[in-house]
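Peer 1: I am attaching a structure below and will ask some questions about it afterwards.
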Amino acid sequence: MNSSTDPTSDETIWDLSPYIKIFKDGRVERLHNSPYVPPSLNDPETGVSWKDVPISSQVSARVYIPKISDHEKLPIFVYVHGAGFCLESAFRSFFHTFVKHFVAETKVIGVSIEYRLAPEHLLPAAYEDCWEALQWVASHVGLDNSGLKTAIDKDPWIINYGDFDRLYLAGDSPGANIVHNTLIRAGKEKLKGGVKILGAILYYPYFIIPTSTKLSDDFEYNYTCYWKLAYPNAPGGMNNPMINPIAENAPDLAGYGCSRLLVTLVSMISTTPDETKDINAVYIEALEKSGWKGELEVADFDADYFELFTLETEMGKNMFRRLASFIKHE
């Protein structure tokens, strides 16, 4: 029955225009997704090549390699895209373009994870997918080309050129939230082959933490709704430790499974002033007081979140260079 005869079919549970609508009848309408970009070799703009690799029936990744010399070993950069747990893709231009340029600038093997999206696949699906993808990357350690004959699920770029002593994990917004939860898990569970995460980047991390500063009604609605959409039955709701890292039952931040961490903050979100400064300040203070033994860097930019991905402004280029310098350890 269509909407002309059944008016209830157009009733929404969530109307987050201009991005996504979720209807009571179960339909999901994604109003904004950037164009799909196919795999390519020797990109004329950057010299980077990329391909899409299945990891399991539910998870895949886009793997990137820059122009390099034979036998050169490169850091491995695993990226988790943001966009509300429910939009975009590793294969679409918005995040793909960023990763492509980042791979060219930093000379890394890039692995951009294609995880399942809410609301079709509610959390913790994305958390599990990204852990599975990270374990897949780690499973390449110690292999050589001879291993490819018996391991059809392995990627030769990672085997031949990946330096597992320089494994980095990064994400933006909800992707940074996934990275945070992955770091917690990596501190408790071993990656395959004993691989360790050297460093991680949280770009505008998505946390919900009560603070003394009240968010405006509109900002609070738009900020918190993506968690409610992605994990409507989360134990504890917005006090679930996966979204509130200082909740009473949250894992100890001292257990982060990496040696270096860069937290990057911005002042604007799509030209709207960001109101999460206090949230991230509480998180950073909690991490500093936790006893975590790693090296923490904080970069606070008077810039819009989107500037990093468009690279159309000098500030966007400055943010890009700051993230790149962390990977280069400059």
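Note: Cβ is positioned from N, Cα and C throughout, glycine not excepted.
Just lifted these from Swiss-Prot, have a look:
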- SER173: active site, proton acceptor (ACT_SITE)
- ASP274: active site (ACT_SITE)
- TYR305: active site, proton donor/acceptor (ACT_SITE)
- GLY84, TYR305: catharanthine binding site (BINDING)
- TYR79 to Phe: Abolished activity (MUTAGEN)
- TYR115 to Phe: Slightly reduced activity (MUTAGEN)
- ASP172 to Ala or Asn: Abolished activity. Abolished activity; when associated with A-173 (MUTAGEN)
- TYR204 to Phe: Strongly reduced activity (MUTAGEN)
- ASP218 to Tyr: Strongly reduced activity (MUTAGEN)
- PHE219 to Tyr: Slightly reduced activity (MUTAGEN)
- TYR226 to Phe: Slightly increased activity (MUTAGEN)
- ASP274 to Ala: Normal activity and acquired ability to produce tabersonine (MUTAGEN)
Peer 1: Can you see whether DSSP assigns the residue listed as 'active site, proton acceptor' to helix, strand or coil?
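Peer 2: In three-state terms, the residue listed as 'active site, proton acceptor' counts as coil.
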Peer 1: Just checking the recorded positions GLY84, SER173, TYR305: which sit within 10 A of TYR115 (mutagenesis position), CA to CA?
Peer 2: none
Peer 1: ASP172 (mutagenesis position): which of the recorded positions GLY84, PHE219, TYR226 is the nearest Cα neighbour?
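Peer 2: Minimum Cα distance from ASP172 (mutagenesis position) across GLY84, PHE219, TYR226 lands on GLY84.
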Peer 1: Using C-alpha atoms, which one of the recorded positions SER173, ASP218, PHE219, TYR226, ASP274 comes nearest to GLY84 (catharanthine binding site)?
Peer 2: TYR226
Peer 1: Cα-Cα separation of TYR204 (mutagenesis position) and PHE219 (mutagenesis position), in Å?
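Peer 2: On Cα coordinates alone, these residues lie 15 Å apart.
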Peer 1: Could you state the whole-number distance in Å separating the C-alpha atoms of PHE219 (mutagenesis position) and TYR226 (mutagenesis position)?
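Peer 2: Roughly 12 Å, rounded to the nearest whole number.
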Peer 1: How big is the Cα-to-Cα gap, in Å, between ASP218 (mutagenesis position) and ASP274 (mutagenesis position)?
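Peer 2: Cα-Cα distance, ASP218 (mutagenesis position) to ASP274 (mutagenesis position): 12 Å.
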Peer 1: Can you grab the distance from the residue listed as 'active site, proton donor/acceptor' over to the residue listed as 'active site, proton acceptor'? Cα atoms, rounded to a whole Å.
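Peer 2: The residue listed as 'active site, proton acceptor' has its Cα 9 Å from the Cα of the residue listed as 'active site, proton donor/acceptor'.
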Peer 1: Other than its own, how many Cβ atoms are within 10 Å of the Cβ belonging to TYR204 (mutagenesis position)?
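Peer 2: Neighbour count, Cβ to Cβ under the 10 Å cut-off: 22.
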Peer 1: C-alpha of TYR79 (mutagenesis position) to C-alpha of TYR226 (mutagenesis position): distance in Å?
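Peer 2: TYR79 (mutagenesis position) to TYR226 (mutagenesis position), Cα-Cα distance: 20 Å.
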Peer 1: Compute the C-alpha separation of ASP274 (mutagenesis position) from SER173 (active site, proton acceptor), stating it in Å without decimals.
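Peer 2: Approximately 12 Å lies between the Cα of ASP274 (mutagenesis position) and that of SER173 (active site, proton acceptor).
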Peer 1: Look at the mutagenesis positions ASP172, ASP218, ASP274 and tell me which residue has the greatest number of other C-beta atoms within 10 angstroms of its C-beta.
Peer 2: ASP172
Peer 1: At the Cα level, what's the spacing in Å between SER173 (active site, proton acceptor) and TYR226 (mutagenesis position), rounded?
Peer 2: 11
Peer 1: Can you see whether DSSP assigns TYR226 (mutagenesis position) to helix, strand or coil?
Peer 2: helix
Peer 1: Taking the recorded positions one at a time (TYR226, TYR305), which has its Cβ surrounded by the most other Cβ atoms within 10 Å?
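Peer 2: The residue with the most neighbouring Cβ atoms within 10 Å is TYR226.
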